Each structure stands twice: as structure tokens, then as C-alpha cells.
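*Asks:* Dropping the structure in here first, questions after.
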Amino acid sequence: MKVSAALLCLLLIAATFIPQGLAQPDAINAPVTCCYNFTNRKISVQRLASYRRITSSKCPKEAVIFKTIVAKEICADPKQKWVQDSMDHLDKQTQTPKT
């Protein structure tokens, strides 16, 4: 009985401090997507819809994640020429014409 009362008291004290630990900006707790392996094959630009760069210090490698037109995400090495060319192509597609 004494153990149960002590445990209950400890849980109540801990519960008092938990909300303070959870009150953090969402960006701190946001999941980080990392690439651990890169594709060995060149992807046709006709299959690509978009890309994003991964430069987080929490990831072991800098990477580019291409999203295909069928919503598949593929990790690629940003140092490879075909990756840079594909990013340039996608950038040109998304630019709005100047009037």
C-alpha cells in the first residue's frame, strides 16, 4: 500500500513537469528525412515532378530527393552531373514567365 501511494505521488509530480517539456516549436520535433544510399541509375527528367535538397546536419550525407510523377521519392548524389542537370531542368520548368 505504501509503495502504491509513493508511486502515485511520483507520477503526479512527473505529470506536472511533462507539459513544459512538450511545449516546444514544431520545427524542433519535425522528422528529418535522410538519404543513406543513392540511386545508381540516371532518372529521365520526364519522370521527375520535383526535388528537394537535404542539407541537415543530422543526416550523414547531403542529398537530393527527387519526387517522380508517380510520387516515388528517390535519393540522388548532388555531386553527379545528371543530378545537377535534372535540378536545373526542374527549376526552369517551375519558373514563371516574366511579363
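The backbone N, Cα and C atoms fix where each Cβ goes, glycine too.
Pulled from Swiss-Prot, these are the listed features:
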- ASP26 to Ala: Reduction in activity (MUTAGEN)
- ILE28 to Ala: Slight reduction in activity (MUTAGEN)
- ARG47 to Phe: 95% reduction in activity; strong reduction of receptor binding (MUTAGEN)
- SER50 to Gln: 40% reduction in activity (MUTAGEN)
- ARG53 to Leu: Loss of activity (MUTAGEN)
- LYS79 to Ala: No effect on heparin binding (MUTAGEN)
- HIS89 to Ala: Strongly reduces heparin binding (MUTAGEN)
*Asks:* Around the Cβ of HIS89 (mutagenesis position), how many other Cβ atoms lie within 10 Å? Please give the count over every shown protein chain.
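*Replies:* Neighbour count, Cβ to Cβ under the 10 Å cut-off: 13.
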*Asks:* Which of the mutagenesis positions ARG53, LYS79, HIS89 has its Cα closest in space to the Cα of ARG47 (mutagenesis position)?
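*Replies:* Of the mutagenesis positions ARG53, LYS79, HIS89, HIS89 has its Cα closest to that of ARG47 (mutagenesis position).
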*Asks:* Calculate the distance in Å between the alpha carbons (Cα) of LYS79 (mutagenesis position) and ARG53 (mutagenesis position), and round it to a whole number.
*Replies:* 12
*Asks:* Under 8 Å Cβ to Cβ from SER50 (mutagenesis position), same chain, six or more residues apart: give me those in sequence order, or none if nothing qualifies.
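*Replies:* For SER50 (mutagenesis position), the qualifying residues are PHE66, LYS67, LEU90, THR94.
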*Asks:* Going by DSSP, is LYS79 (mutagenesis position) part of a helix, a strand, or coil?
*Replies:* coil
*Asks:* What count of other C-beta atoms do you get within 10 angstroms of the C-beta of ARG47 (mutagenesis position), across all chains shown?
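*Replies:* Other Cβ atoms within 10 Å of ARG47 (mutagenesis position): 13.
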*Asks:* For ARG53 (mutagenesis position), what is the tally of other C-beta atoms lying within 10 angstroms of its C-beta?
*Replies:* 11
